[in-house]
Amino acid sequence: MYEKIIILSVFLLTFLPSCFSSYPFNHRDDLFMSSNVYYETNRQHQHGHNTRNSHLKNRHGYAPRSSPRSFNVNTFGAKANGNDDSKAFMKAWEAACSSTGIVYIVAPKNRDYMLKAVTFSGPCKSSLIIFKIYGRIEAWENPSDYKERRHWIVFENVNNLRVEGGGRIDGNGHIWWPKSCKINPQLPCLGAPTAVTFVECNNLRVSNIRLENAQQMHLTFQDCKNVKALNLMVTSPADSPNTDGIHVSGTQNILIQDSIVRTGDDCISIVSGSENVRATGITCGPGHGISIGSLGEDNSEAYVSNVVVNKATLIGTTNGVRIKTWQGGHGMAKNIIFQDIIMKNVTNPIIINQDYCDRVEACPEQKSAVQVSNVLYKNIQGTSSRPIAVKFVCSKNIPCRGISMQNVKLVDQTQQDVSKASCSNVKLDTRGNVSPLCT
């Protein structure tokens, strides 16, 4: 009996402290967020009140050790009257970034703020920055005021950041789109700003935000780690040029979940350096589908691995799930799963193209290619807008390897009949019911 008590005591003393110390940060944060302190803070944020009420008590009746500090952009001079509010936002950011503990930056609801190009830089002293966008942030309309044409709103080198609130970010893309060479081939091909870019941000969550009418791409994660992008609405017209919805570059451990993307380019694009990417619960269309690539442009080296796309619905897109690489590239795209996907009137539901070329002039034929391997298509069904629903255009010299299809059924939308497959230089394995089949 005593021996059992001793053993139990040793267990409690040894393991319980480590359990509490390793309790996930986001769970602790969820506990904080459920308290009365958060409810009151959140309620006052939306209406634009400053919140520094240290006397508030949580639901258990105990005063918190320290209340989060809140920095309202209006307090720093934002007017939301059609003039430039960039300086006020920057001042609010600098105050929050230089503070310790948990801090809020608040853009209240029922306000429409105009911003020129801004960069919110770290590193910051705060343990967590929560950027609450309740209102609407709109891009400055004069392109000549953009010193650097490729970015509008940038978060750079910021750890432990959350951007949320249910508000809108509008890129005013209608000013930029007519200047694109894809709209007017007589014009030079110049870049336009990405609406929101996160660069080298770790432990990042972007949620409950609507991004619309981006100048070019809507949302980019570049060289980030441990990212969650949740409950996003990304929209722009189907004919808006290069308006990718969510672009992932050089980023590891990212979850994109429960989001709707309707754009003029890829709904989600995943390019070199990205690893451990999961996209689930995605509704895509119009747009160019969910793409890995393009990879290997200009004979470059590219690597993408461990990608899972599941529980997606694609509606009227020009592609479904796509892997695209340029001739002449090097590297690999491997360990990729597309599963539990519904296609509705999609032009190329399943496609691998190692002969991708997005140029006016023809691309030269080259022997090297990015290796595509270990790709699984599972539980995919729906309709194709063209007779060919499955297309594998793989390299003669570096063919696609380890491509598997399981329980795939795609029919021709125009004929309501069995569709066709076009396959070249691919080593394919099929299981279960697969239609169409490569011949």
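Cβ coordinates are placed from backbone N, Cα and C, and glycine is handled just like the others.
What Swiss-Prot lists as active site, proton donor is Asp265. Secondary structure at Asp265 (active site, proton donor), as computed by DSSP, is coil. Around the Cβ of Asp265 (active site, proton donor), a 10 Å sphere holds 25 further Cβ atoms from the protein chains shown.
If you look up Swiss-Prot, you'll see His288 marked as active site, on the strength of sequence analysis. Secondary structure at His288 (active site), as computed by DSSP, is coil. A C-beta separation below 8 Å, combined with a sequence spacing of at least six in one chain, links His288 (active site) to Asp265, Asp266, Cys267, Thr317, Thr318, Asn319, Arg322.
Under 8 Å, Cβ to Cβ, and six or more positions away along its own chain, Val372 (mutagenesis position) finds Ile323, Thr325, Met332, Ala333, Lys334, Ile352, Gln354, Cys394, Cys400, Arg401, Ile403. According to Swiss-Prot, the experimentally introduced change Val372 to Ala is described as follows: In qrt2-1; loss of function.
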